[in-house]
Amino acid sequence: FQCQDGKCISYKWICDGNTECKDGSDESLETCMSVTCKIGDFSCGGRVNRCIPESWRCDGQQDCENGSDEEGCSPKTCSQDEFRCQDGKCIAPKFVCDSDRDCLDGSDEASCPTPTCGPASFQCNSSTCIPELWACDGDPDCEDGSDEWPQHCRSHSSSLPERSNNPCSALEFHCHSGECIHSSWRCDGDTDCKDKSDEENCDVATCRPDEFQCSDGTCIHGSRQCDREYDCKDMSDEQGCVNATLCEGPNKFKCQSGECISLDKVCNSVRDCRDWSDEPLKECGTNECLDNKGGCSHICNDLKIGYECLCPEGFQLVDKHRCEDIDECQDPDACSQICVNLEGSYKCQCEEGFQLEPLTKACKAIGTIAYLFFTNRHEVRKMTLDRSEYTSLIPNLKNVVALDTEVASNRIYWSDLSQRKIYSTQIDRAPSFSSYDTIIGEDLQAPDGLAVDWIHSNIYWTDSILGTVSVADTKGVKRKTLFQEKGSKPRAIVVDPVHGFMYWTDWGTPAKIKKGGLNGVDVYSLVTEDIQWPNGITLDLSGGRLYWVDSKLHSISSIDVNGGNRKTVLEDKTKLAHPFSLAIFEDKVFWTDIINEAIFSANRLTGSDIHLMAENLLSPEDIVLFHNLTQPRGVNWCERTALQNGGCQYLCLPAPQINPRSPKFTCACPDGMLLAKDMRSCLTETEPAGTTQGPSMVNSTAVGPKHTASSELTTAESVTMSQHALGDVAGRGVTEKPQSVGALYIVLPIALLILLFFGTFLLWKNWRLKSINSINFDNPVYQKTTEDEVHICRSQDGYTYPSRQMVSLED
């Protein structure tokens, strides 16, 4: 668009409420009234006449400034198989009279009869019903734990599974509700157990006379009260403080002799300061701005004594005289997605698939409806962001904890802590138990975190008891332990298959957030400070930022993917009493809270606008957002090569894209096997020198659990063999059994003769070198005639790393 003064601006900037043309022609009434919306858009009308997608019309959220997009909308109607709450929301009929308030107004539990359970069910003391098989199995399923009460389970005592009375380590406290927490969190004034048992029977803290007692009972040094910094967790040390500092503000003047007087007493021909500094003869009545604006580049403001330089909005003073443009885009939260810096201002733009909302200036998704999927212990539920649809997706589960989806294939994956398995099914077939596929069914202890690589069709999971991070293909046929560290407690995990990285939280000692390649290499700690109990973690791919919740600090924080620009989004001991997981979409952050038994949302940039999404849940843990824009397309280099599976005999894993020269993928072998010299084939760990374990192997600080590959392994020559056959081939690489013992009598004499010949040759060569004069240099660099070079060689389908070579200093 060409402004009337000749300047050109982007056409999408006209009539957006901000003036880009200096003459204002981009926001003039004539310009805006001439705008016509394209087919599929809705015109807000009015003076601005902005266009929004038709799908935003009557969606319950005002997008036009004049609210025209929500005018004349008919009331939302629920389908025949849904229950309509009094507030107009729709929920699944199974949620009605289930003893849980699923309508925010509670209308689904009004006038409900006393529930009765079927013959194959057990009725909890709270009147809810659970399958009879879940009662007295050593795992509490009723909200009040009554299914495991001794009076109900005497007849089942012999059939109970063996369980440790205290599964926690010596450095942990065992909550009565079953969790393990750090022993240092016991009686610290902050509830960490679900049942608050960590704060029971605690001695009341008494502070010394020189200390201040916070409202939560903790003590801080008395000098920290009213020091303008929050030292108490409940911020009570800064309440009721009078932080008035003398001579601050535009109406105060500080004399050079120390007094503070009112500004109206300056230059009034009366001495108010002892040193007469309020009545300087040369400066009173002088306007320095009349002479070349006092040297100011933009605005000169005359004062009673002296003058000051000011800058227009969007500029900052750099040397008391000169103004410089402020780059607002240095703030990662200036815009929700793309920030364009302009002279004196900035513009926000959106990624493909999003459109800037006229009213809030936030990027809003276009197209399909976004859903929240979340676990509720015995089921997975599905809910739209406006709660207009709220249903049960996967019912009758034992103890579902972790969750993730693959949007393109319309599949959902989840882990069950009680079953110690990872499952998957098609979302449209989720209610059918017969459609569940067991992806990982063995060698799991506590699969707390789960993430799907939607580009390379792999799943990654954490195990907090084994202290491992593992990978498998989405069918569960091939798997490998990528990382294991003693004392670690990995929890949640998120992947970035576009760039080849994964991130996970670890609440072991010390707590941290780790980053590594999706092939297990280059693992390091990204966050190690101001972190205590990191739980859920999620990734904003478009913005390149990580978000996580800390259950001990009651906070939501963010950081860029390289560990910089850390920000605290929200701290709230009430709404973040015990946050477990979180999800990001558009400008919103959604999180589950175990103690509140609820799901909340807030603005992910400011932490404001907190809303209750769902309540009265039963241990809500993981939460994911289902929308096609959350999983952008990428290149699967393992399938782009001429060789099947990238030429890898077992797993082909994406490599981290650290720089433009980084490999696209590397091969990996199952636990207990190593890569051969070709960096594609797999050999047993007993293979002698001649094989090499290069950087494409995993980074593990301890040996992971060994898994038997139940799948067939495909070689580069497309030869298929079983795991047992693969071991036989590796064994034959170590030694071949001779056909007859008599061959030894022929081979050994020949070998001895060859050794005798080479020995004689080396003795002669040594004598010859000693008889020749040599030149010695003090600088040791001259003693090395052959340079050590390490090259990363690129083949047709990937990258390989050469084996190490010894360089002689004499040769």
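The backbone N, Cα and C atoms fix where each Cβ goes, glycine too.
Nope, none of those substitutions made it into this model, it's the original residues.
Annotated in Swiss-Prot:
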DOMAIN    77-113  domain 'LDL-receptor class A 3'
DOMAIN    167-203  domain 'LDL-receptor class A 5'
DOMAIN    206-242  domain 'LDL-receptor class A 6'
DOMAIN    285-324  domain 'EGF-like 1'
VARIANT   Arg84 to Cys  In FH; recessive
Distant-in-sequence neighbours of the domain 'LDL-receptor class A 5' (167-203), which means Cβ under 8 A and at least six residues beyond its ends
140, 216-218, 233, 509, 533, 551-552, 577-578, 594-595, 619
Give me the DSSP three-state residue breakdown of the domain 'LDL-receptor class A 5' (167-203), ordered helix, strand, coil.
6 helix, 6 strand, 25 coil
Per-residue pLDDT averaged over the domain 'EGF-like 1' (285-324) comes to what?
91
Which residues of the same chain, at least 6 positions away in sequence, have a Cβ lying under 8 Å from the Cβ of Arg84 (variant position)?
Thr77, Cys78, Cys90
